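Enquirer: According to Swiss-Prot, the protein carries these features:
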BINDING   47-53, 67-69, 97-101  GTP binding site
DOMAIN    35-276  domain 'GB1/RHD3-type G'
MUTAGEN   ARG48 to Pro  Loss of localization to cytoplasmic vesicle
MUTAGEN   SER52 to Asn  Loss of catalytic activity and localization to cytoplasmic vesicle
Amino acid sequence: MASEIHMSEPMCLIENTEAQLVINQEALRILSAITQPVVVVAIVGLYRTGKSYLMNKLAGKRTGFSLGSTVQSHTKGIWMWCVPHPKKAGQTLVLLDTEGLEDVEKGDNQNDCWIFALAVLLSSTFIYNSIGTINQQAMDQLHYVTELTDLIKSKSSPDQSDVDNSANFVGFFPIFVWTLRDFSLDLEFDGESITPDEYLETSLALRKGTDENTKKFNMPRLCIRKFFPKRKCFIFDRPGDRKQLSKLEWIQEDQLNKEFVEQVAEFTSYIFSYSGVKTLSGGITVNGPRLKSLVQTYVSAICSGELPCMENAVLTLAQIENSAAVQKAITYYEEQMNQKIHMPTETLQELLDLHRTCEREAIEVFMKNSFKDVDQKFQEELGAQLEAKRDAFVKKNMDMSSAHCSDLLEGLFAHLEEEVKQGTFYKPGGYYLFLQRKQELEKKYIQTPGKGLQAEVMLRKYFESKEDLADTLLKMDQSLTEKEKQIEMERIKAEAAEAANRALAEMQKKHEMLMEQKEQSYQEHMKQLTEKMEQERKELMAEQQRIISLKLQEQERLLKQGFQNESLQLRQEIEKIKNMPPPRSCTIL
């Protein structure tokens, strides 16, 4: 299920019961399993306008989304159908069918507004389905588009301006597709044939004037032009007679109106070819889990009496994914270290070199799976955890070395200790005989490979544990004069002091190596962070340029149509977008 989802039928994603929006947890589980990028196509429109038929066609099925055959609206809430994309391998097509707007049985305009807003927020292609032509009645029925700024926030800051809203809406909002059912007019304008797209643009033309009627006429048209600069229109003839309409999903295509069948084929082909993957600000690609998070965040805001905020949704998603990215990076680091390290290592440098390689790759894993890490909070957490893991490996390495050396010493010196117990060395000349045997075994110990970092430390500790025995043998050896015993004791003290100094120097060296490695770690974090932020900056600048380009096209249209004031207003918006501060540069961790 991880790569492809095979839903045999649609499932309710957001239930609309008793004027409350409730998320279906089973639908969320399905979204969680979709690791592929998702192309989200949502359709809205008045009830009983045939939305579900088009969505079934996109799913490649005759039935699925409920069509119904009466004046009652069948679809309640938002229904979801996830299918493999028929034309783009590696992508999943998520179809969202919504309940009919302005259902007389429901009588709740506010819920219609939220359904409309959610469809816009969740989709990469937004289809508005209506019956007949684009006249003033059709525009009045599309009043929801004029309320989008009252239903959706693009930024979380309370002082956000309409210009900021408009710019961010263009960056977030989907392609707008208007499907006109049972269309019976000839597509002509001023006596010349026009395309459905040209018909849409003609219908969105503004009227000059400042009276209330003109403002009312222009408002929905301005909103569509402003928020949806990428627009498409499809017209559909009536599919058949009234009897056929009541059982449309069961009728063979060759029994339907030929023009209607061709128009549906053209529509589905466009959606499959040109509907893009759902993305968020900064070019963030949405997959199943990310879509799930958006659904939860938006519905939670609505149910709490707040406006769904696009920025907050992205930041919430970033919190979830960045936390998971830290864990993914740490898991990768541990797996690589455990696979490649052979403990105990002979030197600390050997372990630190491996740590540095695995750490660099772990940071790459984090960078690949994270985004919008505000103030590098999660990268700092990753750095702290990697340092702790490094220290744990250093300790484990030393512990394993200590245990191995302890076992080796016990094995090598076992016979010598047995001889001591038997009194072999309690005789004249016994001390130097003991010392000779001890030095032979010490040499064997030193020559034995694979002891690790604690080799000298453990040898010193072992000898320290036997100091009383050596001291006793020295004092009891009657072949030695007091002067010779004194000289030997001084030698032993000097050796002990030298060993202590070596141990101290080794500790200092270890500390310096760890500090140097910490600096290298910091530099690696900064290097990858700088590269990622530069890439994100380029993506944001490209997105800003795309928004400006779309607005410039709209400004040019307004200018050509003689709307100087509206064109000037849009020009001012464009200049404000251009003067927006660039994404902030990298900060020190």
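Heads up, the Cβ atoms here are built off N, Cα and C, so glycines get one too.
Original residues fill every noted site, and no substitution is shown.
Situate these features within the shown structure.
Expert: Within 10 Å of the C-beta of ASP97 (GTP binding site) there are 30 other C-beta atoms, taking all protein chains into account.
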Enquirer: When a 10 Å sphere is centred on the Cβ of LEU101 (GTP binding site), how many other Cβ atoms does it contain?
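Expert: Within a 10 Å radius of the Cβ of LEU101 (GTP binding site) lie 26 other Cβ atoms.
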Enquirer: Given the recorded positions TYR47, SER52, GLU99, and counting only Cβ atoms in the protein chains shown, which has the most within 10 Å of its Cβ?
Expert: SER52
Enquirer: Return the count of C-beta atoms lying within 10 angstroms of the C-beta of TYR53 (GTP binding site), excluding that atom itself.
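Expert: So the number of other Cβ atoms within 10 Å of TYR53 (GTP binding site) is 20.
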Enquirer: Can you tell me whether DSSP puts ASP97 (GTP binding site) in helix, strand or coil?
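Expert: ASP97 (GTP binding site) sits in a strand per DSSP.
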Enquirer: Applying a 10 Å Cβ distance cut-off over all chains shown, what neighbour count does LYS51 (GTP binding site) have?
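Expert: Around the Cβ of LYS51 (GTP binding site), 28 other Cβ atoms lie within 10 Å.
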Enquirer: Cα of GLU99 (GTP binding site) to Cα of SER52 (mutagenesis position): how many Å, rounded?
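Expert: Between the alpha carbons of GLU99 (GTP binding site) and SER52 (mutagenesis position) there are 10 Å.
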